[in-house]
Amino acid sequence: MIYGIGLDITELKRIASMAGRQKRFAERILTRSELDQYYELSEKRKNEFLAGRFAAKEAFSKAFGTGIGRQLSFQDIEIRKDQNGKPYIICTKLSQAAVHVSITHTKEYAAAQVVIERLSS
């Protein structure tokens, strides 16, 4: 049974601007593990990675039903990749659910869609 669906799109320019203005922007959005990956990337890929993770976490928060705020933070959500490179989400505040995520980006935008499926108990 579908618990929630979330979609987010963000401009790469906007993320680059925020990262340039706010010194700790990436640290606020990315978990420690995600930051390790981020620091290994070229400058161009860093912005795509950060924008994609931002969009995925926003989409997850919408599917979760709370948005980012008091009940759910960017740090509660981690995007990982399986052995084939397919992204998946780990969230400490969610159990008994399967989470499906798709992340994409173009030259100008990053977008993500998340579906949370409640598993029968």
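Heads up, residue numbers simply count up from 1 along the chain you see.
Yeah, the Cβs are placed from backbone N, Cα and C, and that goes for glycine too.
Original residues only.
Given the structure is predicted, the values throughout are model-derived calculations rather than measurements.
What Swiss-Prot records for ASP8, GLU58 is Mg(2+) binding site. There are 22 other CB atoms within 10 A of the CB of GLU58 (Mg(2+) binding site), with all protein chains counted.
Listed in Swiss-Prot is the mutagenesis experiment ILE2 to Ala, annotated as follows: 6% of wild-type activity. DSSP assigns ILE2 (mutagenesis position) to a strand.
ILE5 (mutagenesis position): 14 other CB atoms within 10 A of its CB, across all protein chains. The mutagenesis experiment ILE5 to Arg is recorded by Swiss-Prot, whose note states: Loss of activity; no trimer formation.
The DSSP secondary structure for GLN113 (mutagenesis position) is strand. According to Swiss-Prot, the mutagenesis experiment GLN113 to Arg carries this note: Loss of activity; no trimer formation.
Cβ neighbours within 10 Å of GLN113 (mutagenesis position), excluding its own Cβ and spanning all shown chains: 20. Annotation of the mutagenesis experiment GLN113 to Glu in Swiss-Prot: 14% of wild-type activity.
Cα spacing between ILE5 (mutagenesis position) and GLN113 (mutagenesis position): 7 Å, rounded to the nearest whole number. For the recorded positions ILE2, ASP8, the ranking by surrounding Cβ atoms (within 10 Å, all protein chains) places ASP8 first.
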